[in-house]
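Enquirer: One structure is given below, represented as C-alpha cells, and several questions about it will come after.
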Amino acid sequence: MDIVLEICDYYLFDKVYADVFPKDGAVHEFLKPAIQSFSQIDFPSLPNLDSFDTNSTLISSNNFNISNVNPATIPSYLFSKIASYQDKSEIYGLAPKFFPATDFINTSFLARSNIFRETLSLFIITTIFGWLLYFIVAYLSYVFVFDKKIFNHPRYLKNQMSLEIKRATTAIPVMVLLTIPFFLLELNGYSFLYLDINECTGGYKAILWQIPKFILFTDCGIYFLHRWLHWPSVYKVLHKPHHKWIVCTPFASHAFHPVDGFFQSLPYHLYPLLFPLHKVLYLFLFTFVNFWTVMIHDGSYWSNDPVVNGTACHTVHHLYFNYNYGQFTTLWDRLGNSYRRPDDSLFVKDVKAEEEKKIWKEQTRKMEEIRGEVEGKVDDREYVEQ
C-alpha cells in the first residue's frame, strides 16, 4: 500500500493535512498535552535480540521452565522478537521513495509516518476504492453479463438488488476498518513485500511463481474459513446475511456481514506477511480478487470446468448451502468431500420458458430441503413469488 499512499500523499493528502492539522495550529495546541503525556509513557525498551541473554532472563534454549522466567523481562523480550521481524528500510513516510518531497511534507504535525495519519488515510483510500471497484465492476457485469431472467426465479427476493447494494455499501467501510492493522504492518516493514526485481529477489520468474502460490494459499485458507462460517452457531450470527441471496446478482458479491467479509479476506492479508510478494503484483491481485468475487455471483454460466470454482459452482453453494466452499478451485472441496457438480441444466442456453420454470421449481424443492436443515423451518426472506 506504500505506492498508493505515497501517490495520494503527493497529490492530495500532504496539502490537506497541512491545512487541517498544521503545526502549532489550534488542533495541535489542543492535542499537545495528550501528545506529551503519551510520549512520557515508559514503554519497554527494545533490546538487541543478538545480545539478549535468554539463559538468565526468560527462557533456556533447551527448556521452558518457570524458574527461568523473569516477569520483568517478558515485555522487552516480546518487543525485541517483534522488532526482529521489521525491515526498517520499508517503513513508510520517513523519506519519499517514488516522488519528490512536496512543499507541505513537513508542515503538518501529523507526519506521513504517523500511525494515526496512516490509519485515517488508509481508511479513506481503501473505502473509496472499495466502493468504486464494487459499483463499477458489478454494474458492468449487470449490464453486459448478468442473465436478467433470474428476476423471475421463485427465490429472487423483493427489492433484492437494492438490499444487496445497501448491505455492501455499509459493510465495506467496516471491513476496511477491520483490515487496516494488516496494512499498517506492511507500511511499517513487517511484511515480505518488495519492489526491486533482480537476482536477489528471484527476478521475473519469482513474480510469475507468486501468482499460483497466492491463488493456492488463499484458496486453501478461504475454504477452511468458509466451512467454519457454516458451523451453525457461526452461520446464524455472521454468514447468514450473505446467504439471504438464494439466487444472486453481481451486487451480492460484497453483500456480507462485515465481520464475515473480514474473516474471508484474512488469507489475502496473511500471504504477504508470510511469503515474498511484489508490491505491484500485490495491488493487481487484490483488484483481481474483487473482480473474481463479482464474477462468481453474476449468474452467467460459461464453463463447467472440473478444476475452476466458477460461477456455476458458487451458484450451487448459494442454492444448496453445504457445498462448494472454495474460492478459486474445486481442489479443497474435493478433498473435503464438499464438492457438488453443477447441474447440466445451468449450461443449457435458450431454454423455453416452461422448461425453465420446471428447472427452477426443482431447484427450489431441493433448496428448501437443505435450507430447512441449515436454518430451521422459519424463513424470514420475502420472495417475489409470495
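A Cβ is built for glycine as well, from the same backbone N, Cα and C atoms used for every other residue.
This is the feature table in Swiss-Prot:
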DOMAIN    214-337  domain 'Fatty acid hydroxylase'
VARIANT   K97 to E  In strain: azole-resistant isolates
VARIANT   D147 to G  In strain: azole-resistant isolates
VARIANT   L193 to P  In strain: azole-resistant isolates
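Surface or core, plus neighbours and distances: that's what I need for these features.
Expert: The Cβ of K97 (variant position) has 13 neighbouring Cβ atoms from other residues within 10 Å, across all protein chains displayed. Look at K97 (variant position): DSSP puts it in coil.
Around the Cβ of D147 (variant position), a 10 Å sphere holds 12 further Cβ atoms from the protein chains shown. When secondary structure is read from DSSP and collapsed to three states, D147 (variant position) falls in the coil class.
Sequence-distant neighbours of L193 (variant position) (same chain, 6+ residues apart, CB-CB distance under 8 A): E90, E186, P272, P276, L277, H278, K279, Y282.
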Enquirer: Expressed to the nearest Å, what is the distance separating D147 (variant position) and K97 (variant position) at their Cα atoms?
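Expert: Between the Cα atoms of D147 (variant position) and K97 (variant position), the distance comes to 47 Å.
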